[in-house]
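Only one structure is covered here, and it is reproduced in the block below.
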Amino acid sequence: MALGLQRARSTTELRKEKSRDAARSRRSQETEVLYQLAHTLPFARGVSAHLDKASIMRLTISYLRMHRLCAAGEWNQVGAGGEPLDACYLKALEGFVMVLTAEGDMAYLSENVSKHLGLSQLELIGHSIFDFIHPCDQEELQDALTPQQTLSRRKVEAPTERCFSLRMKSTLTSRGRTLNLKAATWKVLNCSGHMRAYKPPAQTSPAGSPDSEPPLQCLVLICEAIPHPGSLEPPLGRGAFLSRHSLDMKFTYCDDRIAEVAGYSPDDLIGCSAYEYIHALDSDAVSKSIHTLLSKGQAVTGQYRFLARSGGYLWTQTQATVVSGGRGPQSESIVCVHFLISQVEETGVVLSLEQTEQHSRRPIQRGAPSQKDTPNPGDSLDTPGPRILAFLHPPSLSEAALAADPRRFCSPDLRRLLGPILDGASVAATPSTPLATRHPQSPLSADLPDELPVGTENVHRLFTSGKDTEAVETDLDIAQDADALDLEMLAPYISMDDDFQLNASEQLPRAYHRPLGAVPRPRARSFHGLSPPALEPSLLPRWGSDPRLSCSSPSRGDPSASSPMAGARKRTLAQSSEDEDEGVELLGVRPPKRSPSPEHENFLLFPLSLSFLLTGGPAPGSLQDPSTPLLNLNEPLGLGPSLLSPYSDEDTTQPGGPFQPRAGSAQAD
């Protein structure tokens, strides 16, 4: 028995020993084959000697993919003189080249990837890119790898261009050190390239029939890292300038170079939005870049048109970075580096109100007008653009003098519009006070149309009181009759005297009839007896700009009057004259004292809104050629004529290419 057990054990041990020897031999053979395969790869011998088996297999698969890709028709057509330039390509590029398969595997990366990410070429080739990008960017990359399908039935090629931003892992620090992959940070890369489909060369099967393979889908990208503004050297050159914005893209700082390249002074841009100086056709693309900036921290815009001060535009590209100066979102700001691609083009084309001096939305300079800019008596005002309906109130003239000849203080468009009204009122108006010795700053000659323009009846209805004051009071009293109202169902009364949204067109009285025996309710006047303060000539208020000057605002009643609404009006009637004076002081301009003469009411204007002041189109009674183009650009006129070029008499020029400025129009103001 013992001898049998010993023989069985010896046989088992011999088998195990033979199995271990066979496994050791197979592993040695595999290692030898893998190292031979590693030396076959196009790497330096010192690099391939330190590769493990998994890396050798990964790099071999990637090499076979690139070999098939390079054997395709388009890749195989390489000029004889192209090889010496391969080393210069990487030096000229500010990024690295990356080739992705349809599954997202990195088939190839250029050698200079380590300068931008800190990871070597061998560490990335063959891996899936989804393991190295931010989780929030994986869906965007998957959409870029998917071929876009066209919905048209015609055979139209799908767009192959791709441009997006990715956040990849980077082991580089700001001081140039390399960290571990577990401590890597995110770095924003601007990726641009094309989706390619290459047909491999046809191969013949053993049966003799050609074996066709599906085309190879790959995404060829150039990835450029966006530099941080703090790493830029101070001299940016004449073709670039720096600016800082708030999170809503309003200028908080701008470099002085903006005056040389675009004609703006830094003070003109402070507080203005950057969107106001971008061409309307490029605003959508810039808005997408700003959205990427706020979500990823850095972004690079495409080539867009930045509007110049005196007309025209400059082709520009911007690198933007969100910089945090402390804790909280309020301490964040956006620093932009603008690179100019061209000089000023199309200098005669005005594309925005910011490019005109008279329609500029920047704050007015508070100071005395210079002797050169002060108009002289007899000068005319030429406004070829949007109509300007303005009525100035010189402080040196009395109310009676203004009422006697109001057309002297109207713009030409306003005189044409109010011509029939002013003619009819000037016959009845008699000045009670002689004219002051001081003449107005801009007297204008009257130019009235012979016929009644269209819409004058509506203007007469808005600008004049068609009924007497007593008739208006009668209608309001009837509307508030106690027999027709249920006081328990009424909301508390709130005074609307200070509501700036009310105007004369919304306060027209309704057609009620006053019953017999009704007692009229006493009314307070719309104008209170306050003398106007002395104002500077540059700060003349516009008539109708103060809602308290509206002749149609509801007036307060007398607390002693017997009114059915006395219980609901206690809070309004309890206001003192001191509160009213405080409201006037908050406005900054005290309304002038109104003359008790009823014949002056024909010259009071209702509150003009901004849309009414900037109404586009020709003035009533004027002729305009409908074939005269506003702009010589192939773009929709959705912005309206009031926001486009107001110069219809100048010869427009055809816009040049974005990178070929014409001679004569390439000088910046």
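Cβ atoms here come from the backbone N, Cα and C positions, even for glycine.
None of the noted substitutions appears here; every position holds its original residue.
Taken from Swiss-Prot, the feature domain 'bHLH' covers 14-67, and the record attributes it to sequence analysis.
What Swiss-Prot records for 82-154 is domain 'PAS 1', and it gives sequence analysis as the kind of evidence.
According to Swiss-Prot, the feature domain 'PAS 2' maps to 227-297.
A mutagenesis experiment is reported in Swiss-Prot for this position, LYS467 to Arg, and the note states: No loss of ubiquitination. Reduced ubiquitination; when associated with R-570.
Under the heading of mutagenesis, Swiss-Prot lists PRO492 to Ala and annotates it as follows: Reduced hydroxylation activity. Reduced ubiquitination.
While the structure shown retains the original residue, Swiss-Prot records the mutagenesis experiment LYS570 to Arg with this note: No loss of ubiquitination. Reduced ubiquitination; when associated with R-467.
When pLDDT values are averaged over the domain 'PAS 2' (227-297), the model yields 89. Helix, strand and coil content of the domain 'PAS 2' (227-297), in residues and according to DSSP, is 32 helix, 13 strand, 26 coil.
Broken down with DSSP, the domain 'bHLH' (14-67) shows 46 helix, 0 strand, 8 coil. Across the domain 'PAS 1' (82-154), DSSP helix (H, G, I), strand (E, B) and coil residues number 35 helix, 14 strand, 24 coil.
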